[in-house]
Amino acid sequence: MKLKATLTLAAATLVLAACDQSSSANKSTAQTEAKSSSNNTFVYCTAKAPLGFSPALIIEGTSYNASSQQVYNRLVEFKKGSTDIEPALAESWEISDDGLSYTFHLRKGVKFHTTKEFTPTRDFNADDVVFSFQRQLDPNHPYHNVSKGTYPYFKAMKFPELLKSVEKVDDNTIRITLNKTDATFLASLGMDFISIYSAEYADSMLKAGKPETLDSRPVGTGPFVFVDYKTDQAIQYVAHENYWKGRTPLDRLVISIVPDATTRYAKLQAGTCDLILFPNVADLAKMKTDPKVQLLEQKGLNVAYIAFNTEKAPFDNVKVRQALNYAVDKKAIIEAVYQGAGTSAKNPLPPTIWSYNDEIQDYPYDPEKAKQLLAEAGYPNGFETDFWIQPVIRASNPNPKRMAELIMADWAKIGVKTNPVTYEWADYRKRAKEGELTAGIFGWSGDNGDPDNFLSPLLGSSNIGNSNMARFNNSEFDALLNEAIGLTNKEERAKLYKQAQVIVHNQAPWIPVAHSVGFAPLSPRVKGYVQSPFGYDAFYGVSVDGK
């Protein structure tokens, strides 16, 4: 999740560390793009810089695209274009009859990357798995506080409470024991936050007195080797020659940071970008008939929403929250912001996920009803509040600024005056998590195909101070989630999640606004690229004709 949310401000300095250690031998972004049409280099043009390169420390899609999706592997991974898992660093596994013990048999002969910082002396083994879990789990682990890590997704998925032990049985076997059964556990192991690091690399950097290098100069087992990051310009990778699945067809991968959507499109047409992220929705119709563009699309596993801080007046009053739901014209937002690339939302879950409750009736656009509820709540003349505007484009929201303009105008019609507020992305999320938020725009993309991956991180009370931006605290809702996650019967789980969605609808800690359609504009020469339902981009197996 994807929130895919964010890194702390302190951890964001790791990006600068990566830049400081850049090799002077690397080419500039412009030189790299110019070479795109003549060598075996794939150029991926994204909208913003990553917040880091260490998947344990982050919870944000752009950063996962730059780290875990290219550099790392996990015990299990999701099949291309699917929410189904398949073996990865674990070749096979057994689950005990009580559902509490998982024994993983690790793949042999897997090679870590060789970089200028590190030359591995052994293959991947159980020590690397233990390190990757224990760093996040054990407060006394020597790496737990390195890079000021807070492990937001590890906590959002309740792994500190879930995991009883992670034990090395032998070099090629790991046993993970849970404190309680969890129907989502195996799928969760395919998520980016639990990517597998090199324990040997970590140890060597610790002994050298620079442990933060583990996080700023990533070393994994994945298909691409990290080479260099030029801040706010480009990230460069080369193919991992000894990748366990077989070498990728590409020699080099470049993630080029191009903030302007129009410029990204122009570069795609010119052949200096092979795939662009976050196209301008106004350009989609043209792209569909452009011979220089191959446009893929997929319904998104995401939601864009307005979160109310339910601990702060007036948003601690359910009638106020319901009133603001009635006051928003979602149809106008879909037309103006998504322009055919999205559908209106009524639940925190997207309709593409099982257990979606389609029987719930959305709050219709009804300003008069909104005024009535405000009067009943003690605000007959409305009120004044700050409104936070998400500062970046995300998979769930192509234009947060325009969305905010429409919502603020709608609220003004019922007497609610809004003062627009925004911050840099890392600061925006940090302040919201700390409880400064009044009301504001957020988004989330699913990471494992399970409804719990939306409901628990975003609305579970245990995630207040982390990914529950609304600070929603409802014991009945929590009880339903806790019961559902302990069941293995999918139909029984679905019934509970549908009940949970009713509670969210009635209590209105959010305005669920929209679910986007994911578009991938790429060069017609690109082969082997498959859209992920989670909104991530991985380039193993991708090739470009003529390169």
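Heads up, the Cβ atoms here are built off N, Cα and C, so glycines get one too.
Don't look for the substitutions in this one, it keeps the originals.
Here Swiss-Prot describes Thr181 to Asn as a natural variant; the accompanying note says: In strain: DL42. In the structure as shown, the Cβ atom of Thr181 (variant position) sits within 10 Å of 15 other Cβ atoms.
In sequence order, Lys111, His113, Thr221, Gly222, Pro223, Phe224, Val225, Arg247, Thr248 are the residues of the chain that are 6 or more apart from His240 (variant position) and have a CB within less than 8 Å of its CB. Here the residue is the original one, while Swiss-Prot reports the natural variant His240 to Asn with the comment In strain: DL42.
While the structure shown retains the original residue, Swiss-Prot records the natural variant Thr343 to Ile with this note: In strain: DL42. Taken residue by residue with DSSP, Thr343 (variant position) is part of a strand.
All chains included, 17 other C-beta atoms sit within 10 angstroms of the C-beta of Thr343 (variant position). For the pair Thr343 (variant position) and Thr181 (variant position), the Cα-Cα distance reads 35 Å.
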